[in-house]
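Quick look at what Swiss-Prot lists:
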type	residues	note
DOMAIN	101-287	domain 'DCUN1'
MUTAGEN	Asp250 to Ala	Does not affect localization at nucleus; when associated with R-274 and A-280
MUTAGEN	Ala274 to Arg	Does not affect localization at nucleus; when associated with A-250 and A-280
MUTAGEN	Asp280 to Ala	Does not affect localization at nucleus; when associated with A-250 and R-274
Amino acid sequence: MHSDAAAVNFQLNSHLSTLANIHKIYHTLNKLNLTEDIGQDDHQTGSLRSCSSSDCFNKVMPPRKKRRPASGDDLSAKKSRHDSMYRKYDSTRIKTEEEAFSSKRCLEWFYEYAGTDDVVGPEGMEKFCEDIGVEPENVVMLVLAWKLDAQNMGYFTLQEWLKGMTSLQCDTTEKLRNTLDYLRSFLNDSTNFKLIYRYAFDFAREKDQRSLDINTAKCMLGLLLGKIWPLFPVFHQFLEQSKYKVINKDQWCNVLEFSRTINLDLSNYDEDGAWPVLLDEFVEWYKDKQMS
């Protein structure tokens, strides 16, 4: 009986041990399944709960690279770029200042030619014409005088210079040289040409005289009409042999109208028109010359 009881106890202990092992295995499997499920859930939802704070930060933000200390070459290149930008800015600023009109520079320019009486006279005018590359008797000098509203031929006063050059925005020789074509363009406009033509009479005459000396008149007419009026050589010849010593303003202005309106063969000239006697005599002289 005692041996039977011992056998039963042995079998019972074996079963209990087996059950305990099975229980441990069951709990182990449960833990394994739970961990796997949690890992899958975290992967799907992007959870960072299983990460430490530093690991999580590194996953979200890439690690910062350490800044490399600037080498001598880098500093030199940076300085070179800065200097280049400054030189470019400075040259642009200087160029802008040079292009802008300066009354001070214009005044200094005037005194390169003016005498102690604040007037550019014949000697200064000769040097001035040489500097801008224009002969004194060139018609563009007459246009310039007109723009300056100069009152006496061969002279520019300080006031005339400053007022005229300011309107032209010229304060250096180079700027005026670059403006010469613009001045010549006034001669191509009939209205401006007429203004210049009329101005020339008062500009060239002696201020104590109401008329223009015949020799001065022939020179000025040649300057203004010599290249554009085909009959000018004949008219000049007429003046050479005529008795006229002066030309008044009415005669002067009518010569321009005659050159613009009368045909080269004079066929449309009206002897009964309001032309001055000077032109009546020219027409008669020219017709006689043609017939002889």
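Backbone N, Cα and C atoms are what each Cβ position is placed from, and that goes for glycine too.
Original residues throughout; no substitutions modelled.
Source: prediction; values computed, not measured.
Classification of Ala274 (mutagenesis position) by DSSP places it in coil, neither helical nor stranded. Asp250 (mutagenesis position) is surrounded by 11 other CB atoms, counting those within 10 A of its CB over all protein chains shown.
Computed over the domain 'DCUN1' (101-287), the whole-number mean pLDDT of the model equals 97.
Of all the mutagenesis positions listed (Ala274, Asp280), Ala274 has the fewest other CB atoms within 10 A of its CB.
DSSP assigns Asp250 (mutagenesis position) to a helix in the three-state reduction.
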